[in-house]
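Step one of this worksheet: look at the structure below.
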Amino acid sequence: MSRGRGVPMMDLKRSYDVEDRVVSVSIPSIIEADEADLWPLPEIDTKKSKFPCCIVWTPLPVVSWLAPFIGHIGLCREDGVILDFAGSNFINVDDFAFGPPARYLQLDRTKCCLPPNMGGHTCKYGFKHTDFGTARTWDNALSSSTRSFEHKTYNIFTCNCHSFVANCLNRLCYGGSMEWNMVNVAILLMIKGKWINGSSVVRSFLPCAVVTSLGVVLVGWPFLIGLSSFSLLLFAWFIIATYCFKNIIT
């Protein structure tokens, strides 16, 4: 009877040790590779309207005169070019609608989940993120959202520029969240956004101050009550529609 050739115990132990070392370094290696993919961003150039990886905001004509917290926003590529959903089936590229940005907030790319495959998620959502649509890079997320919104109808109350930015942030799973919507995007920018300069502040609030003053002088205090009611109704609509009737809001 011939004996089968066995594998020496020393070789088995050595192979297990090698496998353990491979497993122990594989995850950090992936993370380091992902961080290496995030090349340095160019500097923000307000004069040329280049805001790398920023959310940008500008006041809307007439609407912002009555409710200055409402404005038009866009999201910028890594090279600083602004993309914004400005009308039905239309995404502006490097031509921000309604004037130059007045406020901006630069986002941190390291807070994005950019999985190379199903097993590469750094967020808690995994399959849900994949099903919604993931991105390998920041610009890839913007390109995917652009293709999606090129087939959507613009509506200031249900599907607007904030919806486009929220869609991009959900593809990026920014901050570990896929719950971005037009309300929390607006609040994020309102709380953490930076004014570009003093003239941006004036441009954003002076028309509202003038309209309010003229209204009080010509109509009286009822105008102020009506203006406050208008702002409150707008705010209530976006809150209720976003969190209570999710099928209405894009």
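Here the Cβ of each residue, glycine as well, is placed from N, Cα and C on the backbone.
What you see is the original sequence, not a version with the noted changes.
A helical conformation is recorded for Cys161 (mutagenesis position) in the three-state DSSP classification. A mutagenesis experiment is reported in Swiss-Prot for this position, Cys161 to Tyr, and the note states: Enhances ethylene sensitivity. Reduces ETR1 binding efficiency.
Other Cβ atoms within 10 Å of the Cβ of Cys161 (mutagenesis position), summed over all protein chains shown, number 28.
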